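*Asks:* I'd like to ask some things about the structure below.
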Amino acid sequence: MALAGCPDSFLHHPYYQDKVEQTPRSQQDPAGPGLPAQSDRLANHQEDDVDLEALVNDMNASLESLYSACSMQSDTVPLLQNGQHARSQPRASGPPRSIQPQVSPRQRVQRSQPVHILAVRRLQEEDQQFRTSSLPAIPNPFPELCGPGSPPVLTPGSLPPSQAAAKQDVKVFSEDGTSKVVEILADMTARDLCQLLVYKSHCVDDNSWTLVEHHPHLGLERCLEDHELVVQVESTMASESKFLFRKNYAKYEFFKNPMNFFPEQMVTWCQQSNGSQTQLLQNFLNSSSCPEIQGFLHVKELGKKSWKKLYVCLRRSGLYCSTKGTSKEPRHLQLLADLEDSNIFSLIAGRKQYNAPTDHGLCIKPNKVRNETKELRLLCAEDEQTRTCWMTAFRLLKYGMLLYQNYRIPQQRKALLSPFSTPVRSVSENSLVAMDFSGQTGRVIENPAEAQSAALEEGHAWRKRSTRMNILGSQSPLHPSTLSTVIHRTQHWFHGRISREESHRIIKQQGLVDGLFLLRDSQSNPKAFVLTLCHHQKIKNFQILPCEDDGQTFFSLDDGNTKFSDLIQLVDFYQLNKGVLPCKLKHHCIRVAL
């Protein structure tokens, strides 16, 4: 029977040897292996009358002395992890002895006594120093549970490096030049970062905010896809590059209005000879189909400043140009760029930096390129609609169904949250009714004639109130500072004194969708304003002129036929009514300070 917790070397301790030598042979247990002594005791009946109480007291004293000896030698005697005991003397190799050494009953009792846990742990720590070569090593199947240096509870320091949550600081700029440093995780996507910035900036989350990868030294920029990892994209950017926080209403416009994007002559299918525009979306999202976008583009030669107009074909395998007219035979197609390890960008100032023939340039940039312009594949379209078509086709062919999932995720979240949250009431012509609050309780005016007269009366009352406010707010007759002439400056859609080119640039950056607008000061008339509006991917400007009626200044878009006391009323009206405009005002350009 092995001693649980106490090595056999305790038997060689002087204190223990003294106790063993002082013990008389007549007090040994009859169950011991010493048979001659047992037979002598049975023969002599006089020796059976042993004082039992004295024997028990002697055994208890021996146990107490042995326990103190274990405590004294626990720091020096090793205990192997495999359950075997380290001997003070190495065991001699050879055949096993036929005669086993006699074990006294007192030793058998002492071997069943426990030792302190701390002493055993200290003995285990010194195992490697006292392990002998004659004892075979038994591997421990659970070293992390019983090892002295590995606690059973996982701590952040005990996690492997791959599982540790890495954090990184990312600097994001706004359109007005302000910036914010945000600490993000390594697995944070562009959508997650946009939602975080929306929360920190107290903006309205309408799923149109995007993160823009901006390269000023290359004159390139693009909107990150919602599923892209921000840290991974930043690793491919140069030191001059930066992230911009911007609106983009046209990011998923293709899924809303696919009919308005691709002309019929630009779309072909390899597997079917004819197909309608309604099948366009399914063919782009289906990985087994092979849609193609074809047409003429201006292509800049690598390493040269010259541009050539070539017939270009975009497939899932890459972008090709034809070396012989409009032929698409394999021997006439030359690979221009690969879609797998590249991204498509818009040219910011293509005419000035790359001598582009038009202002509608695009670029296919390999991910490995940082500052060099030699490997950039620069292209140029004839108009903005053609450029949008090529860039949208590139994204669809590269990402496919993943792009559609990015479009559907916000809608699915909105549908799940709608039963638990009160929806914001949309302002439209179908959600407004005429009310009469002249009595003690309000009532709905159902008669159209009565509703029209009530609206006219309310309009006259509003004009009278605004006139009184103008009179009270005027500082001097020469420099009137009325509320109606300055209240619009508090709105996000008013951008102040910017040029026509700047307003067009802002409209293009935030998406050429129908109804996107902004208001600005007129450069030709100091008292007038300009409404810049996008319709059918074209930008138009409408002048807002002031007019006077009964000494009161009004603003009008249609030469005084429809008058408004301030620009806020004008914008509210044309958000509900098209009027003289080609479409209603739907989205306004906004700049947010981070």
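The count begins at 1 with the first shown residue.
Including glycine, each Cβ sits where the backbone N, Cα and C put it.
Original residues only: the substitutions mentioned are not part of this model.
According to Swiss-Prot:
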MUTAGEN   Pro136 to Ala  No effect on NEDD4-binding; when associated with A-139 and A-141
MUTAGEN   Pro141 to Ser  No effect on NEDD4-binding; when associated with A-136 and A-139
MUTAGEN   Ser150 to Ile  Loss of phosphorylation
DOMAIN    166-250  domain 'Ras-associating'
DOMAIN    290-399  domain 'PH'
MUTAGEN   Lys305 to Ala  5-fold loss of inositide-binding
MUTAGEN   Lys308 to Ala  5-fold loss of inositide-binding
MUTAGEN   Ser428 to Ala  Impairs YWHAE-binding
DOMAIN    493-574  domain 'SH2'
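On this model, are these features tucked inside or out on the surface, and what's nearby?
*Replies:* The average pLDDT computed over the domain 'PH' (290-399) stands at 92.
Within the same chain, residues at least 6 positions away in sequence whose Cβ sits under 8 Å from that of Lys305 (mutagenesis position) are Asn355.
Note: Lys308 (mutagenesis position) has non-local neighbours His298, Val299, Glu301, i.e. same-chain residues 6+ apart with C-beta under 8 A of its own C-beta.
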